[in-house]
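Peer 1: If you look up Swiss-Prot, you'll see 184-467 marked as domain 'Dynamin-type G'. For Val196 to Met, Swiss-Prot lists a mutagenesis experiment annotated as follows: Leads to an unusual intermediate mitochondrial morphology described as disorganized tubules in which mitochondria are tubular, distorted, less branched, and poorly distributed throughout the cell. Per Swiss-Prot, the feature GTP binding site maps to Asn197, Thr198, Gly199, Lys200, Ser201, Ala202, Lys370, Lys371, Phe372, Asp373, Ser408. In Swiss-Prot, a mutagenesis experiment is listed as Lys200 to Arg, annotated with the note No effect. Here Swiss-Prot notes a mutagenesis experiment, Lys200 to Asp, with the remark: Abolishes respiratory growth. Swiss-Prot lists Asp313 to Lys among its mutagenesis entries, and the accompanying note reads: Abolishes respiratory growth. In Swiss-Prot, a published mutagenesis experiment is listed as Asp335 to Lys, annotated Abolishes respiratory growth. Restores respiratory growth; when associated with D-464. For the mutagenesis result Lys371 to Ala, the note given in Swiss-Prot is No effect. For the mutagenesis result Lys464 to Asp, the note given in Swiss-Prot is Abolishes respiratory growth. Restores respiratory growth; when associated with K-335. Here the residue is the original one, while Swiss-Prot reports the published mutagenesis Tyr490 to Ala or Lys with the comment No effect. Among the mutagenesis entries in Swiss-Prot is Asp523 to His, noted as: Abolishes respiratory growth. Restores respiratory growth; when associated with D-780. Listed in Swiss-Prot is the mutagenesis experiment His780 to Asp, annotated as follows: No effect. Restores respiratory growth; when associated with H-523. As a published mutagenesis entry, Glu818 to Pro appears in Swiss-Prot alongside the note: Abolishes respiratory growth.
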Amino acid sequence: MSEGKQQFKDSNKPHKDSTDQDDDAATIVPQTLTYSRNEGHFLGSNFHGVTDDRTTLFDGEEGRREDDLLPSLRSSNSKAHLISSQLSQWNYNNNRVLLKRSILKTQAFMDQLQEENNIRPIFIAANDEREKLHVLQLNIKLDGQYNTKEKNGFNIEKKALSKLFHSQIVSVTNHLNALKKRVDDVSSKVFITGDVNTGKSALCNSLLKQRLLPEDQLPCTNVFSEILEARENDGIEEVHAIPLNIAPTLKEAIDMYSIQNPKTYEIHTLKELPDLVPQNGKYALLKIYIKDDKRPASTSLLRNGTVDISLIDSPGLNMDSLQTAEVMSRQEEIDLVIFVVNAENQLTLSAKEFISLASREKKLMFFVVKKFDKIRDKQRCKELILKQIRDLSPETYKRAADFVHFVSKNGDELPHYHNENDNEDHGDRKPDDDPYSSSDPDPDFDSLEDSLRNFVLKKRSLSKLLPAKTYLSKLLSDIIMISKSNMKMYSEEEIKINEQLETLRPEILSARAKCNDLTTSVDQMAEQTITMTYNNTKEALLNALDVPLHEYPKYQGLGQIYDFIFSTEAFIANQIDESIGSSELFAKQKTDLLVKKIYEIGKNELGDDFMCERVFRSELMFRKRKHLIGKRLKVSLSITDLFAPTWKGFLSYLSWQKPVTAPLPDIEGQTNEGQIGLMKYLGLKNYPLTQYWSRPSLLFTSKIPTLTLYFLGSTKVVGNIILNGIKLSSWSSLKKLSVPVIVVGSLLGLTYLIHDLPRALPMNLSIKYKRKLQELDYIHLNAQRTSNEVRDVLRVPTREILRSCEIIMDKKQITKKELENKKESNLLSIKFFQSLYEGTVAQKLMVEEINLDID
């Protein structure tokens, strides 16, 4: 029982450890001795109103001898035993408090590790045998092999390891919680396990001295069975079966089971055990309550008068993977492991895996090697099994005499044990039944029983608290090792980071200077091309109307003067459009050349860092409508635009000098040199003769009107001179002479204006358009439009150069920033692990100083 009082009743037999019969006879044996676990000491004789009980020996009270009652005597041996028990209990309680504090402190360390691992993944040396972890080791199994056992173990990325380590921390934290519960619990749980069909149930029956659990040559225990003293169930012997529909897993069954709540279990009799233990598909856990009151406390295991003990019989390890996993997990909740080994098979792989897991906290485990009598070479069998135990549990190997027992009898046959299940009425027991009165001596099994009782009862601190101390010591050692390895790793990383930063700084300066030079050079080339296109457009428009007269539309006579005016105006507008088109073509060519050059420079200077997938198409430039101001490029016409007389032109016309328009090539069919000379003399070379015939007004462009006026005028003047020659000096003669002169002159002037019209109209329109261009600032606006288009196009490659340079600089700056952040993070980690290391070392020293050997 975990609380209350326990009474040790007189066995009427000498203690089995006594060697001197006379001493036994002289020893005063108490009739009743009451001990309170809650108070931690033995109770006085006046407890519950007991006064002057001369059959009780405590605090000077009287007892009786083994053969007859004697007067009250003080026994110095009993007094010493009482003091020793109280000191042992005080030492146990003190160690329990220290361990609880250490567990809480270690949980705080694990929380800190978890927080650090979430922020900065913790480094775990998975393949380093020199820094092999015990509890926090990550055994990653791949293709049937563990990474820690391979020389060239596979490597896992750091973040992936940190996630695995997170799961390990959660598992360790849960284990620490289980440890804390076990330290608080005053009862002890003895876990009997082993491979399938090794006789675990038979061993359990042997320890209980009764055939309680079913035994068979085939595996029959499939459900975890925990055997407890019936006092915890009001003295009623029965089975509490926790079904799977209430608790699907073993852990849930343990947590949900409550003896005060019948809804959490089913009640069965002990007779039904053979039918219950195989039903792992129906039950998760069996709680078996039996009475172990037919034996004295000195030999009873469950009712020993010192501590509540429960035996747990488990399914075989290698029978089912799910059950094996449950057995593995159950070891965290028990205090002592009794591992049953078949001498013929020795320790299997599943057995080794369980022992390795359990040895994290349990330095000492009992090994019971059964069927040893069937082995021919017993010494060799012992050596092989002990060698396996030495590798898995070194402390157990060192104390093999107490913890490794080779049992010759297989335990399957118990002819000397009374089978309580054979009674029709289980509660009907004969008081004089002696369950082992006919038992034959078995030194091997007796040695096992003595060692087990001595370890569980007399060395309670070791059996109950040593697993917690061992686990804490190993866990703290792991934390120390992890702290040291991480501090070392971060210190080495800091050296590398400093070297990388020293190398990176000049690279950044060089890249910045190179990018500045490159972008400046590209910008200058772009500005030069933009300026060139601006000047070219401006110059083209300025020279657009400086066209030779012969390139203007041909004059077709007065009858088609309107067409001549319209065609001349259209010609001037077309000249302006052509100059704009030529300037745009020039801009396209220059832009195309520069874009290719910029891309080539970018690839040569920046290499693979310059990535441009754009394809420049110059034909897509200037696809927008011409400048809107071109719609207003219209001039008004007047009659005066047809004339532009000059004295020089008039005198040239009168003197028959060079013609107004340039001569055309020889007209087809006019091959006679004399005829050509005559037409040239008369000014008829500008048009074919047929046009002069069809359009008589074209004659005004020749010399015929002048010759006609000259001929008529000279005839009139000469006739007047001949008729009035002697009167030339008289006023009347001059008056008569001036009339024909004025008429001829007027006619000559009129013919000159008509003759000059093919020159005057183009010249006047050209002057008007030039003024209009200046008035509208048309030249500058179009030059600006062209240069802006070039600027927009060149902005793409220049920006790509700039962007590539920025990417290069950003990469280096990001690398630098990452290194600096990594350095800062490493410093924080070093500081964290330094603090964790110091705290863990101090805590480990405190744990190591807890002395559990004093009982």
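Note: Cβ is positioned from N, Cα and C throughout, glycine not excepted.
If you look for the noted substitutions, you won't find them, since the model keeps the original residues.
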Peer 1: Please name the residue among the binding-site residues Asn197, Ser201, Ser408 whose C-beta has the most neighbouring C-beta atoms within 10 angstroms.
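Peer 2: The residue with the densest Cβ neighbourhood is Ser201.
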Peer 1: Compare the C-alpha of Ser408 (GTP binding site) with the C-alpha of each of the mutagenesis positions Val196, Lys371, Lys464, and give the closest one.
Peer 2: Lys371
Peer 1: In this predicted model, what is the average pLDDT of the domain 'Dynamin-type G' (184-467)?
Peer 2: 82
Peer 1: Which whole-number value in Å describes the distance between the Cα atoms of Gly199 (GTP binding site) and Lys371 (mutagenesis position)?
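Peer 2: One finds 9 Å between the Cα atoms of these residues.
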Peer 1: Should Lys464 (mutagenesis position) be counted as helix, strand, or coil on the basis of DSSP?
Peer 2: helix
Peer 1: Looking only at C-alpha atoms, tell me how far Val196 (mutagenesis position) is from Asp313 (mutagenesis position), rounded to the nearest Å.
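Peer 2: The Cα atom of Val196 (mutagenesis position) is 12 Å away from the Cα atom of Asp313 (mutagenesis position).
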Peer 1: Looking at the binding-site residues Asn197, Ser201, Lys370, Phe372, which has the shortest Cα distance to Asp523 (mutagenesis position)?
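Peer 2: Smallest Cα separation from Asp523 (mutagenesis position) among Asn197, Ser201, Lys370, Phe372: Asn197.
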Peer 1: Please classify the secondary structure at Lys200 (mutagenesis position) using three-state DSSP.
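Peer 2: Helix, per DSSP.
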Peer 1: Between Lys371 (mutagenesis position) and Asp313 (mutagenesis position), what C-alpha distance do you get in Å?
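Peer 2: Each residue's Cα considered, Lys371 (mutagenesis position) and Asp313 (mutagenesis position) end up 19 Å apart.
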Peer 1: Would you kindly give the Cα-Cα distance separating Tyr490 (mutagenesis position) and Ser201 (GTP binding site), rounded to the nearest Å?
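Peer 2: Per the Cα atoms, Ser201 (GTP binding site) and Tyr490 (mutagenesis position) stand 54 Å apart.
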